[in-house]
Amino acid sequence: MTSSPSTVSTTLLSILRDDLNIDLTRVTPDARLVDDVGLDSVAFAVGMVAIEERLGVALSEEELLTCDTVGELEAAIAAKYRDE
């Protein structure tokens, strides 16, 4: 499975905007998922499903919860691509 960093980033932004109704003006690589972006446990669950459906990458709950920022989440997704 291959994907470029820009594809991961673009798709993640799309998920945040379309699936989670996040205002993308609040989203930067350093934005904290909970404090800055405003994700809660329901949003994390919806996000996990959307990431798997759109990117074909299954993140465990543990992997997702270790991501504090948008950039860390992008890196975790990209790492899954490298591992597969």
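All residue numbers here begin at 1 and follow the chain in the order shown.
Placement of Cβ uses the backbone N, Cα and C atoms for every residue, glycine included.
This prediction places the mean pLDDT of the domain 'Carrier' (6-81) at 94. Swiss-Prot lists 6-81 with the feature domain 'Carrier'.
Every protein chain considered, the tally of other Cβ atoms within 10 Å of the Cβ of S41 (mutagenesis position) stands at 10. S41 (mutagenesis position) falls within a helical segment according to DSSP. As a published mutagenesis entry, S41 to A appears in Swiss-Prot alongside the note: Lack of phosphopantetheinylation.
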